[in-house]
Structure formats: C-alpha cells, structure tokens
Amino acid sequence: MPQSKSRKIAILGYRSVGKSSLTIQFVEGQFVDSYDPTIENTFTKLITVNGQEYHLQLVDTAGQDEYSIFPQTYSIDINGYILVYSVTSIKSFEVIKVIHGKLLDMVGKVQIPIMLVGNKKDLHMERVISYEEGKALAESWNAAFLESSAKENQTAVDVFRRIILEAEKMDGAASQGKSSCSVM
C-alpha cells in the first residue's frame, strides 16, 4: 500500500447543527447526546479511501453566525471543508451561505473542496429544509452534498470519505495544471 497521506479538514457551521456530533460519530463511533458548545477541538483518524490510507486531522470549530470573524487558521493548510447545517433550522441554512461566502473571501479562491452536509435528517417531523434545497445549494457552489444523522450514524463515514475524494480531485486538477507547459 502507498505511504499514507495527511489531510486537514475543517468542519464549519452554525451553532448546534451537529458538527461535533458528526465528527465524534466518525472518529469514535458514538453519539454524544448532550450539547456542550465547542470552542475548537482537533481529532485524528486513519481512514482508507480507494486503497490509499489517509491520516486525517479534523478541526471541529466553534459555531459561527453571520457576524463571526473567521480566524486565519481556517485557511492555512486546510485540504477541505465540511459545511454543516441542520435540516431542522432555516437560520442554519441561511448562515451556511454566509459562511461559504466568508470562506471563499478568506481563502481567496473561487473553487475549494467543500462538502455540504444537511445534518439531523432523523428528525423528520421537525424538517424545514428539503433534500432538494440542500442539493441545489451544493450544486450552485459546485460542492458535494449529503444528508446525515450523527445520532443514527447515517452517512457519517461517507461524509469524510467524500471530502477526501473532493480534495484529491482538486489536488489532481491543480497538479495537472502545474505540469502543463507553454512555449511562445
């Protein structure tokens, strides 16, 4: 097997949308039912995707809102971003659009590896954001999209596998662009 690659992923979103729950479900395989606001935590996990082993460093950020100022560290050495909203919260869906815009401004690129995640899909009776709305938003950003339930462990692993694939796809496009040569 090839040497493992290191990738750093930041998880961003509005308060109490399940960023930490999704991350802990992926890393430790358990759901934390209590809400304890995160300042910032970093987790590590080894995962194999398409035969390649990845050493992931996951930056679980504090909840942001439309007035949050992003620390510069959110743009340094980050290989991909998971943007999380709750399918039970219109506010979180609106704020994720603001977060996306601020992220693009901070990183200084139009296209970055992003995975949009609609979390809490197990709360059917409280749903206010449809799957189609989430998918349409992701498509408008040219981002990957999944809905998830950290509580029921639905697609937690898929979310992190997918962001790795998105990051690798962009890395491939970047390295292909670098290898081309023009003589004038």
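Note that Cβ sites are derived from N, Cα and C of the backbone, with glycine treated the same way.
Taken straight from Swiss-Prot:
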type    : residues                                                 : note
BINDING : S16, V17, G18, K19, S20, S21, V32, D33, N119, D122, A150 : GDP binding site
BINDING : S16, G18, K19, S20, S21, V32, Y35, T38, N119, D122, A150 : GTP binding site
BINDING : S20, T38                                                 : Mg(2+) binding site
MUTAGEN : S20 to N                                                 : Deficient in guanine nucleotide binding. Unable to rescue RPS6KB1 from inactivation by amino-acid withdrawal. Reduces affinity for MCRS1
MUTAGEN : Y35 to A                                                 : Increased GTPase ativity; insensitive to TSC2 regulation, leading to impaired regulation of mTORC1 signaling
MUTAGEN : T48 to A                                                 : Causes slightly reduced phosphorylation of EIF4EBP1
MUTAGEN : D60 to K                                                 : Unable to bind Mg(2+), preventing nucleotide-binding
Shortest C-alpha distance to S21 (GTP binding site) - which of the recorded positions T48, D60, A150: A150
Which listed residue (S16, T48) has most other Cβ within 10 Å, given these are recorded positions: S16
C-alpha spacing of S20 (mutagenesis position) relative to A150 (GDP binding site), in angstrom: 9
Between D60 (mutagenesis position) and G18 (GDP binding site): CA-CA distance (Å): 10
Protein Cβ atoms within 10 Å of G18 (GDP binding site), excluding its own: 26
Subset of recorded positions (K19, S20, T48, D60) lying within 10 A of V32 (GDP binding site), CA to CA, in sequence order: S20
Nearest recorded site to S20 (mutagenesis position) by CA-CA distance, among recorded positions T48, D60, N119: D60
